Amino acid sequence: MKTIVLLFVLALVFCTLEMGIVEAGFGCPFNQGQCHKHCQSIRRRGGYCDGFLKQRCVCYRK
């Protein structure tokens, strides 16, 4: 049971570290393509608008 909990916590931490959050908008909420292009410009795979009223640009890694 302890190993399952430990693996779950490690997976949760790993998934959290895989996302880079950009707070300044970068086109969100009206231009998700601009957010995606911004994320690619900082060597991420892409991005999308997220958060309250889609005002935050979230980048995902390669």
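Note that Cβ sites are derived from N, Cα and C of the backbone, with glycine treated the same way.
The secondary structure of Lys37 (mutagenesis position), as reduced to three states from DSSP, is helical. Contacts of Lys37 (mutagenesis position) defined by a Cβ separation under 8 A and a same-chain sequence distance of 6+ are given as none. Quoted from Swiss-Prot, the note attached to the mutagenesis of Lys37 to Ala states: Important decrease in ability to block Kv1.3/KCNA3 potassium channel.
Looking at Swiss-Prot, you'll find the mutagenesis Arg43 to Ala noted as follows: Important decrease in ability to block Kv1.3/KCNA3 potassium channel. When other Cβ atoms within 10 Å of the Cβ of Arg43 (mutagenesis position) are tallied across all protein chains shown, the result is 9. A coil conformation is recorded for Arg43 (mutagenesis position) in the three-state DSSP classification, outside any helix or strand.
Experimental mutagenesis at this site is recorded by Swiss-Prot as Arg44 to Ala, annotated: Moderate decrease in abmility to block Kv1.3/KCNA3 potassium channel.
According to Swiss-Prot, the mutagenesis experiment Arg45 to Ala carries the following note: Moderate decrease in ability to block Kv1.3/KCNA3 potassium channel.
A mutagenesis experiment is reported in Swiss-Prot for this position, Arg61 to Ala, and the note states: Moderate decrease in ability to block Kv1.3/KCNA3 potassium channel. Here the Cβ of Arg61 (mutagenesis position) has 12 other Cβ atoms within 10 Å, regardless of which shown protein chain they belong to.
With respect to their backbone Cα atoms, Arg44 (mutagenesis position) and Arg61 (mutagenesis position) stand 5 Å from each other. For Arg44 (mutagenesis position), the number of other Cβ atoms no farther than 10 Å from its own Cβ, over all displayed protein chains, is 18.
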